[in-house]
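The domain 'Ubiquitin-like 1' annotation in Swiss-Prot covers 1-76 and is backed by sequence analysis. For 77-152, the entry in Swiss-Prot reads domain 'Ubiquitin-like 2', with the evidence type sequence analysis. Look at Swiss-Prot and you will find 381-456 tagged as domain 'Ubiquitin-like 6'. The feature domain 'Ubiquitin-like 9' is assigned by Swiss-Prot to 609-684. Among the mutagenesis experiments that Swiss-Prot reports, R54 to D is described with the note: Decreases affinity for UBE2R2 in CRL2(FEM1C)-UBE2R2 complex. According to Swiss-Prot, the mutagenesis experiment K63 to R carries the annotation: Abolishes HLTF-mediated polyubiquitination of PCNA. Among the mutagenesis results in Swiss-Prot, S65 to A has the note: Prevents phosphorylation in case of mitophagy. Decreased localization of PRKN to mitochondria. The residue drawn here is the original one. Looking at Swiss-Prot, you'll find the mutagenesis S65 to D noted as follows: Phosphomimetic mutant that binds and activates PRKN. Quoted from Swiss-Prot, the note attached to the mutagenesis of S65 to E states: Phosphomimetic mutant that binds and activates PRKN. For the mutagenesis result R72 to K, the note given in Swiss-Prot is No effect on ADP-ribosylation, when associated with K-74. Among the mutagenesis experiments that Swiss-Prot reports, R74 to K is described with the note: No effect on ADP-ribosylation, when associated with K-72. A mutagenesis experiment is reported in Swiss-Prot for this position, G76 to D, and the note states: Impairs ubiquitination by CRL2(KLHDC3) and CRL2(KLHDC10) E3 ligase complex.
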Amino acid sequence: MQIFVKTLTGKTITLEVEPSDTIENVKAKIQDKEGIPPDQQRLIFAGKQLEDGRTLSDYNIQKESTLHLVLRLRGGMQIFVKTLTGKTITLEVEPSDTIENVKAKIQDKEGIPPDQQRLIFAGKQLEDGRTLSDYNIQKESTLHLVLRLRGGMQIFVKTLTGKTITLEVEPSDTIENVKAKIQDKEGIPPDQQRLIFAGKQLEDGRTLSDYNIQKESTLHLVLRLRGGMQIFVKTLTGKTITLEVEPSDTIENVKAKIQDKEGIPPDQQRLIFAGKQLEDGRTLSDYNIQKESTLHLVLRLRGGMQIFVKTLTGKTITLEVEPSDTIENVKAKIQDKEGIPPDQQRLIFAGKQLEDGRTLSDYNIQKESTLHLVLRLRGGMQIFVKTLTGKTITLEVEPSDTIENVKAKIQDKEGIPPDQQRLIFAGKQLEDGRTLSDYNIQKESTLHLVLRLRGGMQIFVKTLTGKTITLEVEPSDTIENVKAKIQDKEGIPPDQQRLIFAGKQLEDGRTLSDYNIQKESTLHLVLRLRGGMQIFVKTLTGKTITLEVEPSDTIENVKAKIQDKEGIPPDQQRLIFAGKQLEDGRTLSDYNIQKESTLHLVLRLRGGMQIFVKTLTGKTITLEVEPSDTIENVKAKIQDKEGIPPDQQRLIFAGKQLEDGRTLSDYNIQKESTLHLVLRLRGGV
């Protein structure tokens with residue numbers, strides 16, 4: 001195909017190229033035509049400097065595209081790089097060098113990998129693809145080198161519309177940097193962004209670590225409406241104060257403005273709008289407070305009130321408090337009276353556990369209200385609840401919590417009424433009145449949440465003879481229950497029944513709703529053949545294991561038998577037959593595995609690893625892989641996720657195209673490495 005190269009003088013050169021030509025090849029063609037040495041050429045396309053080792057198709061350069069040629073200045077210049085230890089490094093550079101090039105030079109001198117380097121000039125973090133001249137970095141300028149804490153971290157930014165944005169950041173990033181990243185993702189100018197964390201508005205010049213923002217923290221993004229507005233604040237004496245505000249101001253900001261005008265400390269102010277007490281961390285727009293709205297200001301009484309605290313032993317304690325006291329303050333008063341450390345206290349009011357940072361008035365606790373005090377078994381713990389959609393919820397619980405309490409916490413988080421929740425642990429449905437410790441549920445255990453569909457339903461079971469049986473069931477029935485119903489109707493013992501739905505063999509401990517079996521679904525009943533057959537499993541050490549199996553056994557069943565014999569957990573086993581990796585849900589007969597066949601057992605390196613695949617559109621795909629996966633396997637996983645046939649995929653790592661038959665470990669591709677995916681153009685262009 002033909003492409004054009006435009007020089008700074010305005011001259012246009014025409015070149016004959018192919019999509020597979022490297023940038024290096026193109027520079028050689030320019031040298032042939034114009035006599036300019038490749039090392040003095042910089043080629044730019046779509047605003048990006050092109051790298052020698054990449055191809056035209058990598059950059060999606062098509063026929064009749066125009067590249068721009070910039071000449072490198074001869075001679076270059078010196079710049080200095082100062083590290084946090086105070087050491088200064090001198091580098092030979094050119095104005096046209098990219099920040100990436102500069103980091104490579106620092107790596108040559110100091111051995112610091114580029115991905116751990118952050119370069120700062122004039123208070124700004126420098127981006128890899130930009131050049132020194134883009135930032136007006138001149139000879140003898142000094143850059144500052146900050147090391148990235150390994151790998152950075154992810155934080156979330158939640159907008160008022162409920163959308164959540166994920167950002168890659170570092171503790172040392174300033175709020176200004178974070179706003180710039182949000183602008184890159186969402187297009188919102190930084191001057192219209194207000195970021196809130198823990199009820200505080202974040203200041204541009206401070207860093208995430210200044211605010212103790214850690215990995216997976218959630219910031220709230222509020223948009224500044226241009227212009228602001230006036231609101232009125234009416235006191236109990238009848239006086240009205242006028243304030244200049246913005247919809248994005250927090251209640252805390254408003255109280256500060258009232259203090260400026262009237263001298264009333266914020267902690268003595270309670271603001272009421274539409275009958276509701278306003279919380280410090282929320283904004284005016286959260287409460288739909290618009291221009292010329294009127295808030296009511298009530299002063300907190302200094303005198304306070306009495307409340308009662310009832311313990312599980314039946315003892316009642318009387319406390320002197322104020323509506324503005326936090327739950328933390330109340331716990332401290334209980335400690336003074338009873339000697340119970342606050343971290344062992346849980347306070348309950350109106351069936352809700354009270355949070356330390358909230359006040360009594362937040363919970364509408366009034367004089368002579370009674371709180372209930374429950375003691376924490378030291379420390380509490382976290383457990384996980386996995387839903388059928390695959391979502392995992394984290395709960396703070398204690399061994400003494402009842403299943404009922406746990407369902408209430410799930411309702412708080414997810415809005416699912418307790419009477420629609422069924423919790424399963426170790427294959428057992430959990431009963432409301434029992435505690436977590438009754439079921440030996442320990443920290444970081446995972447419960448499974450199944451939703452009860454209201455009422456029962458009919459399903460059909462079809463036998464191999466063609467007979468159809470009708471059963472009355474509920475979505476919450478286990479497969480074991482269903483087999484018992486079949487035994488009642490047909491006299492077939494459960495251990496001779498195999499039930500199949502949507503091509504999958506159903507497991508006894510799972511429920512119909514686990515498999516999305518709905519009313520009038522049809523299951524297939526297959527009788528287990530008595531007798532079975534033997535197969536062999538060969539390990540990488542050369543050891544051969546003999547197993548008694550049936551053609552109808554699933555690969556999952558086979559892995560369980562291997563675990564029984566050899567102690568290898570199923571999630572570390574990969575079984576290979578006829579060169580194919582076998583999938584858990586399929587049966588031996590699906591793969592035509594017959595008596596005395598030999599399977600090969602490969603151990604997964606514990607847990608596998610994640611890698612990233614970046615496309616030319618900038619999209620990043622995350623894959624679960626193992627070092628022993630071949631490039632062919634990886635392409636198949638990409639096809640599963642993205643629908644791109646393997647024969648149209650080219651994978652690049654460290655500038656090298658990866659070959660199908662080699663493994664990830666052959667190329668030293670480790671966890672969280674990034675591969676680049678280039679699509680093969682069919683034919684020429």
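Note that Cβ sites are derived from N, Cα and C of the backbone, with glycine treated the same way.
What you see is the original sequence, not a version with the noted changes.
Between the CA atoms of K63 (mutagenesis position) and R54 (mutagenesis position) there is a gap of 17 Å. With all protein chains in the displayed structure included, the most crowded Cβ environment within 10 Å among the mutagenesis positions R54, K63 is that of R54. Taking DSSP states H, G and I as helix and E and B as strand, the domain 'Ubiquitin-like 6' (381-456) has 18 helix, 28 strand, 30 coil.
For G76 (mutagenesis position), the Cβ neighbour count at a 10 Å cut-off comes to 15, with all displayed protein chains included.
For the domain 'Ubiquitin-like 9' (609-684), the model's pLDDT averages out at 84. Counting residues per DSSP class in helix, strand and coil order gives 18 helix, 28 strand, 30 coil for the domain 'Ubiquitin-like 2' (77-152). G76 (mutagenesis position) and S65 (mutagenesis position) have their C-alpha atoms 30 Å apart, to the nearest angstrom. With DSSP states grouped into helix (H, G, I), strand (E, B) and coil, the domain 'Ubiquitin-like 1' (1-76) comes out at 18 helix, 26 strand, 32 coil.
When DSSP labels each residue, the domain 'Ubiquitin-like 9' (609-684) comes out as 18 helix, 28 strand, 30 coil, counted as helix, strand and coil in that order. Counting in whole angstrom, R54 (mutagenesis position) lies 16 from S65 (mutagenesis position) by their C-alpha atoms. Residues within less than 8 Å, Cβ to Cβ, of S65 (mutagenesis position) and separated from it by at least 6 positions along the same chain comprise I3, F4, F45.
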